[in-house]
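Asks: Quick one: the structure is below, questions incoming.
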Amino acid sequence: MLLPVPLLLGLLGLAAAEPVVYFKEQFLDGDGWTERWIESKHKSDFGKFVLSSGKFYGDQEKDKGLQTSQDARFYALSARFEPFSNKGQPLVVQFTVKHEQNIDCGGGYVKLFPAGLDQKDMHGDSEYNIMFGPDICGPGTKKVHVIFNYKGKNVLINKDIRCKDDEFTHLYTLIVRPDNTYEVKIDNSQVESGSLEDDWDFLPPKKIKDPDASKPEDWDERAKIDDPTDSKPEDWDKPEHIPDPDAKKPEDWDEEMDGEWEPPVIQNPEYKGEWKPRQIDNPDYKGTWIHPEIDNPEYSPDANIYAYDSFAVLGLDLWQVKSGTIFDNFLITNDEAYAEEFGNETWGVTKTAEKQMKDKQDEEQRLKEEEEEKKRKEEEEAEEDEEDKDDKEDEDEDEEDKDEEEEEAAAGQAKDEL
């Protein structure tokens with residue numbers, strides 16, 4: 001049956017609008033992840049990932065993810081998917097990160113690699129397409145990295161995007177669009193957006209300062225000048241310090257022994273400081289000279305900054321001082337709405353229960369510490385009471401001994417008298 005052209009085009013449009021999921025990983029099949037994720041053998045001491053939902057969670061099964069398990073280690077683990085290009089379509093990269101160890105220094109980001117990556121040799125210098133996610137190291141570094149590899153060079157964003165630094169699970173989303181715009185979301189809320197060309201130094205600047213232009217010699221940028229008619233008053237110059245007129249030489253001052261007496265100095269009440277002529281508006285003031293700009297002959301627009309020929313591997317290539325971070329709910333798609341919905345159905349469903357469990361644990365820990373502190377104080381008081389009791393018994397014994405000695409002495413004296 002032949003369909004009318006408008007209906008056919010509409011159906012084709014609906015088909016084209018279906019989201020394409022290139023990669024999705026939720027770790028819902030137990031140890032099955034070990035068949036999909038490859039450990040790099042580039043170094044023999046890479047840290048190990050384990051499957052865990054952590055010490056607290058919203059749903060013990062749904063919140064299971066890859067957790068770093070060894071302190072002060074590099075980690076290198078990756079998963080491959082069917083290669084694709086994002087040319088002509090949006091790219092959405094999304095995952096959750098949970099720093100339940102209250103991380104002090106370590107990465108929580110992912111890298112997207114082209115198809116040519118040797119997963120068993122993946123390491124920190126392996127060339128990637130995009131690096132995205134949180135990075136924390138001390139109080140000075142708490143940022144979201146958004147790094148693109150452009151013509152073989154890793155280019156960092158010019159903006160500072162602050163990441164979450166608490167112990168709970170957070171959803172990170174990067175959207176790269178075919179119009180060379182981007183958006184970064186945390187917990188499904190936009191935290192940054194803009195133009196790739198404006199916020200990264202992919203290209204030379206459109207404008208440069210005219211090399212042939214220079215500030216005219218008579219260009220006066222001084223807004224104020226000294227008043228040429230102003231002059232210093234004749235009585236202006238006074239010393240800053242003067243001898244104290246109330247000081248007197250001590251009566252016992254011996255000039256042969258102590259030298260010539262000089263009175264101490266004090267601040268001169270008539271001292272006025274350095275004289276400066278008053279300021280007036282400069283009649284020759286022309287404002288700040290602005291260097292004229294010209295079109296940069298080195299600049300050439302690139303409509304395909306956003307595009308990569310091949311995405312095929314998602315990798316966790318990072319360093320952590322204190323382990324315990326959990327990665328979960330990985331998603332790579334071409335559909336922004338689908339990614340937002342997926343985030344709400346995963347992180348969004350369990351986040352409240354996760355916090356409730358953590359709050360309950362914290363309250364139980366607080367009560368336990370209070371009880372331990374109470375018990376410790378009671379034991380200390382009991383020990384003090386026991387010591388006081390022993391001291392009292394010793395005093396009583398000493399008193400009894402003293403009384404006995406006095407009685408014996410009295411008896412002896414009476415005997416002598418007899």
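Just so you know, glycine gets a Cβ as well, placed from its N, Cα and C.
Just so you know, the substitutions we noted aren't modelled in this structure.
Marked as Ca(2+) binding site by Swiss-Prot: Gln26, Lys62, Lys64, Asp328. What Swiss-Prot records for Tyr109, Lys111, Tyr128, Asp135, Asp317 is alpha-D-glucoside binding site. According to Swiss-Prot, the mutagenesis experiment His170 to Ala carries the following note: Loss of activity.
Quick one: where do these features end up spatially?
Replies: The local packing around Gln26 (Ca(2+) binding site), expressed as other Cβ atoms within 10 Å of its Cβ over all shown chains, amounts to 18. DSSP gives Gln26 (Ca(2+) binding site) a coil state; it is part of no helix or strand.
The secondary structure of Tyr109 (alpha-D-glucoside binding site), as reduced to three states from DSSP, is coil rather than helix or strand. Counting only residues at least six positions away in the same chain, the Cβ atoms of Met131, Phe132, Gly133, Pro134, Asp135, His145, Leu318 sit under 8 Å from the Cβ of Tyr109 (alpha-D-glucoside binding site).
His170 (mutagenesis position) falls within a strand segment according to DSSP.
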Asks: Roughly how many angstrom lie between the C-alpha atoms of Asp328 (Ca(2+) binding site) and His170 (mutagenesis position)?
Replies: 10
Asks: List, in sequence order, the residues of the same chain other than Gln26, Lys62, Lys64, Asp328 whose Cβ lies within 8 Å of the centroid of the Cβ atoms of the recorded Ca(2+) site.
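Replies: Checked against the 8 Å cutoff, the neighbours are Phe27, Leu28, Ser53, Glu61, Asp63, Gly65, Asn329, Thr346.
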Asks: Enumerate the residues of the same chain, Tyr109, Lys111, Tyr128, Asp135, Asp317 excluded, that satisfy the criterion Cβ within 8 A of the mean position of the Cβ atoms of the recorded alpha-D-glucoside site; list them in sequence order.
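Replies: Filtered neighbour residues, in order: Gly107, Val110, Met131, Phe132, Gly133, His145, Ile147, Gly315, Leu316, Leu318.
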Asks: Specify the secondary structure state of Asp317 (alpha-D-glucoside binding site) as given by DSSP, simplified to three classes.
Replies: strand
Asks: In sequence order, what residues of the same chain, 6+ apart, have a Cβ less than 8 Å from the Cβ of Lys62 (Ca(2+) binding site)?
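Replies: Looking at Cβ-Cβ distances below 8 Å from Lys62 (Ca(2+) binding site), excluding near sequence neighbours, one finds Gln26, Leu28, Thr346, Val349, Thr350.
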Asks: Taking Tyr109, Lys111, Tyr128, Asp135, Asp317 as the record's alpha-D-glucoside-binding set, what's the max Cα pairwise distance in Å, rounded to a whole number?
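Replies: With Tyr109, Lys111, Tyr128, Asp135, Asp317 as the binding residues for alpha-D-glucoside, the largest Cα distance is 17 Å.
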Asks: Round to the nearest Å and give the CA-to-CA distance linking Tyr128 (alpha-D-glucoside binding site) with His170 (mutagenesis position).
Replies: 24
